[in-house]
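Trainee: Below is a structure I'd like to ask you about.
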Amino acid sequence: MPGKKARKNAQPSPARAPAELEVECATQLRRFGDKLNFRQKLLNLISKLFCSGT
């Protein structure tokens with residue numbers, strides 16, 4: 001974007017070990033999956049409450 005400028009004093013992040021990156025990635029994927037699972041369970045509960053016409 002033309003309006004944004006990069007910070008001049010930005011320091012590059014230190015190199016991480018591959019195992020540490022794998023753990024962080026797995027943790028983030030787990031959180032993402034947990035959020036999706038919770039949303040699906042909530043939607044199922046709502047649909048059971050409001051669509052119980054059978």
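Keep in mind that glycine also has a Cβ here, set from the backbone N, Cα and C atoms.
Nothing has been swapped: the model has the original residues at all the noted spots.
Straight out of Swiss-Prot:
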{"type": "MUTAGEN", "residues": "Leu29 to Glu", "note": "Loss of interaction with MCL1 and of increased MCL1 degradation; when associated with E-32 and E-32"}
{"type": "MUTAGEN", "residues": "Leu29 to Ala", "note": "Reduced interaction with BAX"}
{"type": "MUTAGEN", "residues": "Phe32 to Ile", "note": "Alters specificity of protein interaction and enhances pro-apoptotic activity; when associated with E-35"}
{"type": "MUTAGEN", "residues": "Phe32 to Glu", "note": "Loss of interaction with MCL1 and of increased MCL1 degradation; when associated with E-29 and E-36"}
{"type": "MUTAGEN", "residues": "Lys35 to Glu", "note": "Alters specificity of protein interaction and enhances pro-apoptotic activity; when associated with I-32"}
{"type": "MUTAGEN", "residues": "Leu36 to Glu", "note": "Loss of interaction with MCL1 and of increased MCL1 degradation; when associated with E-29 and E-32"}
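Describe the structural surroundings of these features, if you would.
Mentor: For the recorded site, Leu29 (mutagenesis position), the DSSP three-state label reads helix.
Other Cβ atoms within 10 Å of the Cβ of Leu29 (mutagenesis position) number 10 in total over all chains.
Taking the Cβ of Phe32 (mutagenesis position) as centre and 10 Å as the limit, one finds 10 other Cβ atoms among all the protein chains shown.
A sphere of 10 angstroms centred on the C-beta of Lys35 (mutagenesis position) encloses 10 other C-beta atoms. Lys35 (mutagenesis position) falls within a helix when secondary structure is assigned with DSSP.
Leu36 (mutagenesis position) has a Cβ environment of 10 other Cβ atoms inside 10 Å.
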Trainee: May I ask for the distance between Leu36 (mutagenesis position) and Leu29 (mutagenesis position), taken between their Cα atoms and rounded to an integer number of Å?
Mentor: 11
